[in-house]
Amino acid sequence: MIGSLTARIFAIFWLTLALVLMLVLMLPKLDSRQMTELLDSEQRQGLMIEQHVEAELANDPPNDLMWWRRLFRAIDKWAPPGQRLLLVTTEGRVIGAERSEMQIIRNFIGQADNADHPQKKKYGRVELVGPFSVRDGEDNYQLYLIRPASSSQSDFINLLFDRPLLLLIVTMLVSTPLLLWLAWSLAKPARKLKNAADEVAQGNLRQHPELEAGPQEFLAAGASFNQMVTALERMMTSQQRLLSDISHELRTPLTRLQLGTALLRRRSGESKELERIETEAQRLDSMINDLLVMSRNQQKNALVSETIKANQLWSEVLDNAAFEAEQMGKSLTVNFPPGPWPLYGNPNALESALENIVRNALRYSHTKIEVGFAVDKDGITITVDDDGPGVSPEDREQIFRPFYRTDEARDRESGGTGLGLAIVETAIQQHRGWVKAEDSPLGGLRLVIWLPLYKRS
């Protein structure tokens, strides 16, 4: 097996070219209608018939008035069973031929006229053999044998040889499966590499040993790809560990700050400055909690999955959100509630994902929020619409990044930490789903979540 892709393509090209040239050179010779040499047995049979006909003519005195009759008698007597003999005079007259055969006989006589080198050729269901030289006194005749063809060539084969374009088309059709297989085998490593790259793009950092096989070029690319995946996985693990460690380390001074604030309130009473310190401490505490949640969600091994039904998973989240909306003077409508659709995943992560986008809508809406659920044979689609200020098209892809903030009024004063939607995207992608932002028919932002249904294998 050739290891280099370049050498393999080069070899396939020249092999294909050689096969085409071989076909071009050899196919005409495979046409059974071509002039071919006689076998030794056929040569001996022809010479023996030639001698018998000459002897018969020598024993039959010539008759100037009925000269052709003695020729008929001679060829009829010595014609082999199932075959016929023809005699051609020096003037070109054919003795013993039928009218329907004259065209092919004339064609053969025009190609085979050397008695020292007799040949044979097939014409459909008959075959002509000759010529052999017959002497009759001062006259010379050419003797031909007409017999049934041993294996007549089919009309379709004849059509192929007579029409080169049709032969080319048939050759292309016959060679197409082989060429498709060759193309598939050459492209197979590229498809594997592409699929592995797609998995990495979706956040699935795992090595693919099968990439380190095949042609040398793809083998080297596969090895480099696996090294890259290992480096990315190591970097992501280090980043998540660092994020988790920082969050835990921030807990201690934050706890001390909250304790000091409580002691200061007890001694000095309430004040605007103290209230501001408490507010910022609470926000910092929320941010640390969100960082820890996101760090845990990014580590797939930390997610304990189970089978759960959608209505059991999200009913409480929707009830609580409806109550909060009522307290805020807003309306939350569930157009189509979730049904008993099976999902497989971590209940806490999935519950938190919907809760985050619903709270996001509550936070930024003016008066109205709508939640809808739809299901098909593949998965569940959840839409959350609000009538708030919305998000510009250029910011929609960015709002799922940690700490990303738009230029509008969606800032920290609204109560957010900038991590909610990042947590949502991480959780949904962990469950092989996706989340995206669109314009809402209510005038604000629409967030769409899709999750695959659980199908028992």
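Each Cβ is built from the backbone N, Cα and C atoms, and glycine gets one as well.
Quoted from Swiss-Prot, the note on the mutagenesis of Arg33 to Cys is: In cpxA104; a cpxA gain of function mutant, constitutively active.
A helical conformation is recorded for Ser185 (mutagenesis position) in the three-state DSSP classification. In sequence order, no residues are near Ser185 (mutagenesis position), counting only same-chain partners six or more apart with C-beta under 8 A. Quoted from Swiss-Prot for the published mutagenesis Ser185 to Arg: Nearly complete loss of response to excess periplasmic protein.
Look at Swiss-Prot and you will find 185-237 tagged as domain 'HAMP', backed by sequence analysis.
What Swiss-Prot says about the mutagenesis result for Leu186 to Gln is this: 30% decrease in response to excess periplasmic protein. Long-range Cβ contacts of Leu186 (mutagenesis position) within its own chain (separation 6+, distance under 8 Å): Leu5, Arg8, Ile9.
Per Swiss-Prot, mutagenesis Ala197 to Val is noted as: Slight decrease in response to excess periplasmic protein. With a cut-off of 8 Å between CB atoms and residues at least 6 apart in sequence, the same chain places Phe225 near Ala197 (mutagenesis position), listed in sequence order.
DSSP assigns Asn204 (mutagenesis position) to coil in the three-state reduction, outside any helix or strand. Among the mutagenesis results in Swiss-Prot, Asn204 to Tyr has the note: 80% decrease in response to excess periplasmic protein. The residue drawn here is the original one.
Counting only residues at least six positions away in the same chain, the Cβ atoms of Pro189, Lys192, Leu193, His208, Glu210, Leu211, Glu212, Ala213, Gly214 sit under 8 Å from the Cβ of Gly222 (mutagenesis position). Here the residue is the original one, but Swiss-Prot notes a mutagenesis experiment at this spot, Gly222 to Asp: 90% decrease in response to excess periplasmic protein.
Here Swiss-Prot describes Gly222 to Arg as a published mutagenesis experiment; the accompanying note says: 75% decrease in response to excess periplasmic protein.
The Cβ of Met228 (mutagenesis position) lies under 8 Å from no Cβ of any same-chain residue at least six residues away in sequence. Under the DSSP three-state reduction, Met228 (mutagenesis position) is assigned to helix. In Swiss-Prot, a published mutagenesis experiment is listed as Met228 to Val, annotated No response to excess periplasmic protein, decreased autophosphorylation, no phosphotransfer to CpxR, no tetramer formation of the C-terminal domain in solution.
As annotated by Swiss-Prot, domain 'Histidine kinase' applies to 245-455.
The annotation ATP binding site is assigned in Swiss-Prot to 248-251, 359-364, Asp386, 405-406, 416-421. Tyr364 (ATP binding site) falls within a helical segment according to DSSP.
Within the same chain, residues at least six positions away from His248 (ATP binding site) with a Cβ under 8 Å of its Cβ are Leu292. According to Swiss-Prot, the feature active site, nucleophile maps to His248, an assignment based on experimental evidence.
Secondary structure at Thr252 (mutagenesis position), taken from DSSP and collapsed to helix, strand or coil, is helix. Looking at Swiss-Prot, the entry for mutagenesis of Thr252 to Pro says: In cpxA101; a cpxA gain of function mutant, decreased autophosphorylation, decreased phosphotransfer to CpxR, loss of phosphatase activity, responds to periplasmic protein overproduction.
For Asn356 to Tyr, Swiss-Prot lists a mutagenesis experiment annotated as follows: Nearly complete loss of response to excess periplasmic protein. Within its own chain, Asn356 (mutagenesis position) has Gly420, Leu421, Ile423, Val424 as residues 6 or more apart in sequence whose C-beta sits under 8 angstroms from its own.
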Residues satisfying Cβ distance under 8 Å from Asn204 (mutagenesis position), sequence separation of at least 6: none
State which of the following binding-site residues has the fewest other Cβ atoms within 10 Å around its Cβ: Ala361, Leu421. Leu421
Arg251, Thr252, Tyr364 as recorded positions, winner by CB count within 10 A: Tyr364
